[in-house]
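Listed in Swiss-Prot as a mutagenesis experiment, Tyr31 to Phe is described as follows: Strongly reduced activity. As annotated by Swiss-Prot, S-adenosyl-L-homocysteine binding site applies to Tyr31, Cys78, Asn83, Asp114, His115, Ser141, Phe142, with the evidence given as experimental evidence. For the published mutagenesis Tyr37 to Ala, Swiss-Prot gives the following note: Abolished activity. What Swiss-Prot records for Tyr37, Gln38, His162, Trp163, Ala241, His245, Gln273, Gln316 is loganate binding site, and it gives experimental evidence as the kind of evidence. Swiss-Prot documents Gln38 to Ala as a published mutagenesis change and attaches the note Strongly reduced activity. Listed in Swiss-Prot is the mutagenesis experiment Tyr159 to Ala, annotated as follows: Abolished activity. A mutagenesis experiment is reported in Swiss-Prot for this position, His162 to Ala, and the note states: Abolished activity. Listed in Swiss-Prot is the mutagenesis experiment Trp163 to Phe, annotated as follows: Strongly reduced activity. Under the heading Mg(2+) binding site, Swiss-Prot lists Asn180, Asp267, Phe269, Asn270. Experimental mutagenesis is annotated in Swiss-Prot for Gln316 to Ala, with the remark: Reduced activity.
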Amino acid sequence: MVATIDSIEMPALPTAVEAHPMKGGDDSHSYSQNSCYQKGVIDAAKAVIVEAVNEKLDLENNPIFDPIKPFRIADFGCSTGPNTFHAMQNIVESVETKYKSLQKTPEFHVFFNDHVNNDFNVLFRSLPPNREFFAAGVPGSFYTRVFPKNSIHFAHCSYALHWLSKVPKEIQDKNSLAYNKGRIHYTGTEKHVVKAYFGQFQRDFEGFLKARAQEIVVGGLMVIQIPGLPSGEVLFSRTGAGLLHFLLGTSLMELVNKGIINEESVDSFNLPQYHPSVEDLEMVIEMNDCFTIERVGTLPHPMKNLPFDVQRTSLQVRAIMECILTEHFGENILDPLFEIYTKNLQENFHVFDKEIRKDADLYLVLKRKGN
């Protein structure tokens, strides 16, 4: 049975959704200056968006997509730019081209969504002056509703859904089989830890889909890009991202050995991230039953063919992790930590150049089912 808007039971609003925005501002350590890999994902996804609009977006004689009314687009997990602007322009251009083939031209309204402590000031200061859309910011967790029912025609989410709403409680419980002592992630850990992370991802992704099912119009599209695994047979520990997480943990332990932080603070720190396989994603979408999977696959990323760059990688990881690390350990550890981290990256250069090829930038094209 196809789920209807009114039959979808929304998950309860989380009592404590963790928010870990990317490093704000526009200095040398900011996310806006250190997100070229993420831009590569968006550039690679442009062809996917063009094809999805051309083949899957039914505009002709469809009152849901009346060109007299604005065509509304939402970017969930927009961060601080400029990548979100590239993604939104790709969508606007694709939809506009299709409307023009029907001799129609709507106005476009783009909504930029992220947590309330995202640096929206930097985002809106850098809005393209010649943009072809009206812009608005929408603060709030995308794991819950942030828009009215049937209000969004095209949803987009890039490199955001691997961030969990919270760390799985089992891995912080000393009496649990999943207690993750001495590690900051599920890289190379026991199966109980991996299971706890996947369980949290499953709950979060289901909440995301339920919320979007209420907000997206029937026939509306959603394109998702997420770092993940090409299949369930590939271990996260055998990927470049897995090695990045592992070395961040070992770098923190070096600070413990130097007496800069204590071991208990590392034991109580875990990264709220899960990198899913295609099978993980398909399972949750099919259980949700509100969207059809129009396309799923792996994006070709141009940087995968470049030599591993230690300094650039260290800066990118710092831009992503600085806020969550500062919140737990304080900002005084950042410089010594990333000095050690850069050294560890250099020492493992040969491993990265091989393992990073096993990472997968996954994409999904989903279409909202009819009631």
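From the backbone N, Cα and C atoms, a Cβ is placed for every residue, glycine too.
Here the original residues are kept at every noted site.
Here the structure is a predicted model, which means the values were calculated and not measured.
Features as recorded by Swiss-Prot, highlighted on the structure.
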| residue | record | Cβ contacts under 8 Å, 6 or more apart |
| --- | --- | --- |
| Gln38 | mutagenesis position | Asn83, Ser158, Tyr159 |
| His162 | mutagenesis position | Ile226, Pro227, Gly228, Gln273, Tyr274, His275, Pro276 |
| Ala241 | loganate binding site | Pro227, His275, Asp359 |
| His245 | loganate binding site | Ile184, His185, Thr187, Leu271, Gln273 |
| Asn270 | Mg(2+) binding site | Val167, Ile171, Gln172, Asn180, Arg183, Ile184, His185 |
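Most Cβ neighbours within 10 Å, among the recorded positions Tyr37, Phe142, Tyr159, Trp163, Phe269: Phe142 holds that distinction in the structure as shown. Counting every protein chain shown, 23 other Cβ atoms lie within 10 Å of the Cβ of Ser141 (S-adenosyl-L-homocysteine binding site).
The highest number of surrounding Cβ atoms within 10 Å, among the recorded positions Asn83, Gln316, is found at Asn83. Secondary structure at Gln273 (loganate binding site), as computed by DSSP, is strand. Annotation note: Asp267 (Mg(2+) binding site) sits in a helical segment as assigned by DSSP. Of all the binding-site residues listed here (Cys78, Asp114, Ser141, Phe269), Cys78 has the Cα closest to the Cα of Gln316 (mutagenesis position). Taking the C-alpha atom of Phe142 (S-adenosyl-L-homocysteine binding site) as reference, the shortest distance to any of the recorded positions Trp163, Asp267, Phe269 belongs to Trp163. Taking Cys78, Asp114, Ser141, Trp163 as the recorded positions under consideration, the smallest Cα distance to Phe269 (Mg(2+) binding site) is found for Trp163. Highlighted in sequence order, Val167, Ile171, Gln172, Lys181, Gly182, Arg183, Ile184, Val266, Ser268 have their Cβ within 8 Å of the centre of the Cβ atoms of Asn180, Asp267, Phe269, Asn270, the residues recorded for Mg(2+), and are not part of that set. Listed in sequence order, Thr84, Phe112, Asn113, Asp114, Asn118, Leu123 are the same-chain residues at least 6 apart in sequence whose CB falls under 8 Å from the CB of Cys78 (S-adenosyl-L-homocysteine binding site). The candidate set comprises the binding-site residues Asn180, Gln273. Of these, Asn180 has the most other Cβ atoms within 10 Å. Put simply, of the recorded positions Tyr37, Trp163, Asp267, the one whose Cα is nearest the Cα of His115 (S-adenosyl-L-homocysteine binding site) is Trp163.
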